[in-house]
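K.L.:
Sharing the record's features from Swiss-Prot:
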type    : residues  : note
DOMAIN  : 17-122    : domain 'Ig-like V-type'
MUTAGEN : Y281 to F : No phosphorylation. No interaction with GRB2 and GRB7. No phosphorylation increase of p42/44 MAP kinase
Amino acid sequence: MAVLFLLLFLCGTPQAADNMQAIYVALGEAVELPCPSPPTLHGDEHLSWFCSPAAGSFTTLVAQVQVGRPAPDPGKPGRESRLRLLGNYSLWLEGSKEEDAGRYWCAVLGQHHNYQNWRVYDVLVLKGSQLSARAADGSPCNVLLCSVVPSRRMDSVTWQEGKGPVRGRVQSFWGSEAALLLVCPGEGLSEPRSRRPRIIRCLMTHNKGVSFSLAASIDASPALCAPSTGWDMPWILMLLLTMGQGVVILALSIVLWRQRVRGAPGRDASIPQFKPEIQVYENIHLARLGPPAHKPR
């Protein structure tokens, strides 16, 4: 008997949250959360679904129905309008959003048996974003960012194109809240395939993930190439450097011009100026004051 109690203590009861499961769903997609019937029922049990959002600390009642009832409760209006109870007592989430991330669990309560946390799910919403970049040689690249709500480590992310690895020059990064993939064109892409859009997926467990669509590459044919109108980092730095040099030259020119203007009157005052009218006057004046010339007899 003591051994039996020890086993029950170690293994736990069915209503313990041992069935907790992480469910990944892409942003905007639907997901079904099963709630199978407990092994023992007496007909007076009520099945309830609860939700505790990841962004808050409150718990809401999503749906409730009596076990064995032919038509389940359609649910409440408002946020729960996208949540509905199916005929098999599963909870259906339509068009998942970021605020839908959180913990969901079903409970089967009755007079004889209480399955408080019969099934517990941690719903995580996957989302992705796509950016454009340029490599060191000027070739266009794509930056694919895959993240999850609520934030958690993305070490188990795998990047896949079709049924195999991503082609081209790729470099992956993993962080505490997101996973990033840098995709640049390379020799791995064949000519017919490079003219079609590429589908790359960021996959988590159970083949759940986010899909990215990369535009078809047109740089394989020189006739189709068009001059790039984008501003990359080297051109921006060169433009800023040129503008800075122009501003410095203009400032130096203004300073030199001001010094020249200020110094011109000083130089003119130190150099004696020739004035013809004053010189003539002085000659006449000296001639009148001098003694008359002696005439020989």
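Even glycines carry a Cβ here, placed using N, Cα and C.
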K.L.:
Across the domain 'Ig-like V-type' (17-122), what does the mean pLDDT come to, as a whole number?
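P.N.:
The predicted confidence over the domain 'Ig-like V-type' (17-122), as a mean pLDDT, is 83.
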K.L.:
Go ahead and report the DSSP secondary structure tallies for the domain 'Ig-like V-type' (17-122): helix first, then strand, then coil.
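P.N.:
Taking the domain 'Ig-like V-type' (17-122) as a whole: 10 helix, 47 strand, 49 coil.
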